[in-house]
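As structure tokens, the structure follows; a few thoughts come after it.
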Amino acid sequence: MAADSREEKDGELNVLDDILTEVPEQDDELYNPESEQDKNEKKGSKRKSDRMESTDTKRQKPSVHSRQLVSKPLSSSVSNNKRIVSTKGKSATEYKNEEYQRSERNKRLDADRKIRLSSSASREPYKNQPEKTCVRKRDPERRAKSPTPDGSERIGLEVDRRASRSSQSSKEEVNSEEYGSDHETGSSGSSDEQGNNTENEEEGVEEDVEEDEEVEEDAEEDEEVDEDGEEEEEEEEEEEEEEEEEEEEYEQDERDQKEEGNDYDTRSEASDSGSESVSFTDGSVRSGSGTDGSDEKKKERKRARGISPIVFDRSGSSASESYAGSEKKHEKLSSSVRAVRKDQTSKLKYVLQDARFFLIKSNNHENVSLAKAKGVWSTLPVNEKKLNLAFRSARSVILIFSVRESGKFQGFARLSSESHHGGSPIHWVLPAGMSAKMLGGVFKIDWICRRELPFTKSAHLTNPWNEHKPVKIGRDGQEIELECGTQLCLLFPPDESIDLYQVIHKMRHKRRMHSQPRSRGRPSRREPVRDVGRRRPEDYDIHNSRKKPRIDYPPEFHQRPGYLKDPRYQEVDRRFSGVRRDVFLNGSYNDYVREFHNMGPPPPWQGMPPYPGMEQPPHHPYYQHHAPPPQAHPPYSGHHPVPHEARYRDKRVHDYDMRVDDFLRRTQAVVSGRRSRPRERDRERERDRPRDNRRDRERDRGRDRERERERLCDRDRDRGERGRYRR
């Protein structure tokens, strides 16, 4: 009866436990595959009874959920963990002894479980904390890509703990099964051999004592494992924190490198998030049993932690190799560009060698743009004179342009010619109150650099020739010292659109022209380099014959042996053709005509002396003052022919003089004819005037006589009338 009442109480308690722990039991069975395995083993065993299976399931419930129900009273845990063994064939004293020993054993196990639960409860928040902080430190994009890493890791930790607890409970179940099987065999054999009951009892007591010792040893081993696990977990947490700090530093370095360089990183964020998700899944799949669980946990965590962005770089060698290849290609490209720029710099230094530098200030950007487009520049007459002198004396003259209030230099160019006047006008944008007549001539320039240079990059340069002021400060036409100007020009960014070879070619051509001596002691006059066959309009003017090209020989040419002057050609200065030089240069046209008219007729034509053995034909009287027509040359008669250049030069000069003479005669005849016509008319009028005067005088005299007669008649009438009135 007592046993039946005790079984009923145990059944009621089990029903209450089932009601309280129904839903968590389903959850635990979902996540605890060992419980199902244990159930299948128990169902397959024929030795176990139905009551034994129910006690096994009741024993698993509190063992699994003891973590969630820490606040349960000790009595409920004791009642849940009671082992119900069949009491057939046993006396009441034996049963009481077994029951007492079983209750003592359960108390000891409950105390061990409480200690373990308290330690695990205190360990759980500390364990979860670094995972939370680690998750906080992730980027928001990675958090969006792996939304459930925290839950998976927690589930993995709980699975590890449940696996360790289930291993302990499985050990207890094995012990209880052995104990129950021993008692079952004892109870089945009691009906046959009642005399052996005492021996079975002694064996059962000894087995119970051995089981108690084994349980205590297992509990001590579990405590040691827990302590070792706690120490290992603390070490792992410290290692995790250090690795997280290293990852943060590496990510910061990567960001800095991305900000500094323009090259984009080939690694994608998906790869980083993938590596992290791998670490989370590894953590969620981890499971262990017994004492090997902690070691496996440590190894797997280290392996999972090893998959970091740094390790990913090592694994993704193809991406890094391609990135390195692109960097090598970039280095090759930069080396070729560097070689071109080095060549450009060497040419620029050659152009700037022994040059003179002038600062050119413009009032607006339009004039500088016009100068860049047409390659010309105009300045005030004061600066024009200065630049012309510099062009004659220096190897190169460099103009550095700057627009006022722009804060930059707009480029620099080299003078390629002196200023010239009379060309096509250039429409400069002039400030208010300034006319184009105030500007000087037009310079031709060759641009060396059309790119800009801010003043901030030349702040360290000062001009010694402008009181050591910064080179940006200066008026229009301010000259810059050689070293300062060279450094300033080298600061400009290279302009690959400019071919410096053309500039160097013009420099060498100018130097050759400058080094050639000029005959007759005339001052050197430079002409801008022009294409062959192109001449300015003033080159066709008959009064500018001195601008035409001549063949100039060095002074020692006429003294060289074997040189004979042409006896037919005599050097005559025909520039002024008998007119005084001051009248020819500064006089008006009327003065020139008057001077030429007073000069007298030209001398009679004298042909060139003939060569020996040649007859001279007689001159026609018409050609006394005019050149005779060209005659055919006689055949070759053993003498040297006249040089073509000498013939051409003599003919050219003589033809020019003849044209001038004819022109002056025609103009003189026209002028004299215009003046003689009115004089003849006046003379004719003067001749006809005496006749007309006589007639007029006679008419006037007759009119005067008639008027006098009329006056006398009028007087007589007046007198007669006055005498009548008096009478």
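Just so you know, glycine gets a Cβ as well, placed from its N, Cα and C.
Unsubstituted: the structure retains its original residues.
Non-local contacts of Lys361 (RNA binding site) by the CB criterion (under 8 A, 6+ apart in sequence, same chain) comprise Ser402, Val403, Arg404, Gly474, Arg475, Asp476. Annotation comment: Swiss-Prot describes Lys361, Ser362, Asn363, Trp377, Ser378, Trp428, Asp476 as RNA binding site.
The domain 'YTH' annotation in Swiss-Prot covers 355-492 and rests on sequence analysis.
Among the mutagenesis entries in Swiss-Prot is Ser362 to Ala, noted as: Does not affect ability to influence alternative splice site selection. Neighbour list (Ser362 (mutagenesis position), Cβ cut-off 8 Å, at least 6 residues apart, same chain): Val368, Phe401, Ser402, Val403, Arg404, Gln410.
Residues within less than 8 Å, Cβ to Cβ, of Trp377 (mutagenesis position) and separated from it by at least 6 positions along the same chain comprise Ile360, Ala371, Leu399, Ala413, Val442, Phe443, Ile445. In Swiss-Prot, a mutagenesis experiment is listed as Trp377 to Ala, annotated with the note Abolishes binding to N6-methyladenosine (m6A)-containing RNAs. Abolishes binding to m6A-containing mRNAs; when associated with A-428.
DSSP assigns Trp377 (mutagenesis position) to a strand. Looking at Swiss-Prot, the entry for mutagenesis of Trp377 to Asp says: Abolishes RNA-binding and ability to influence alternative splice site selection.
The note that Swiss-Prot attaches to the published mutagenesis Phe409 to Asp is: Abolishes RNA-binding and ability to influence alternative splice site selection. Under DSSP, Phe409 (mutagenesis position) is assigned to a strand (E or B) in the three-state scheme.
When other Cβ atoms within 10 Å of the Cβ of Asn363 (RNA binding site) are tallied across all protein chains shown, the result is 16. The residues near the RNA site, meaning same-chain residues not in Lys361, Ser362, Asn363, Trp377, Ser378, Trp428, Asp476 whose C-beta sits within 8 angstroms of the mean position of the site's C-beta atoms, are Ile360, Asn367, Val368, Thr379, in sequence order. When DSSP labels each residue, the domain 'YTH' (355-492) comes out as 43 helix, 44 strand, 51 coil, counted as helix, strand and coil in that order.
Taking the C-alpha positions, the distance from Phe409 (mutagenesis position) to Ser378 (RNA binding site) comes to 18 Å. Neighbour count (other Cβ atoms within 10 Å of the Cβ, all protein chains): 26 for Phe409 (mutagenesis position). Taking every pair among Lys361, Ser362, Asn363, Trp377, Ser378, Trp428, Asp476, the residues recorded as binding RNA, the greatest CA to CA distance is 16 Å. In the structure as shown, the Cβ atom of Trp428 (RNA binding site) sits within 10 Å of 18 other Cβ atoms.
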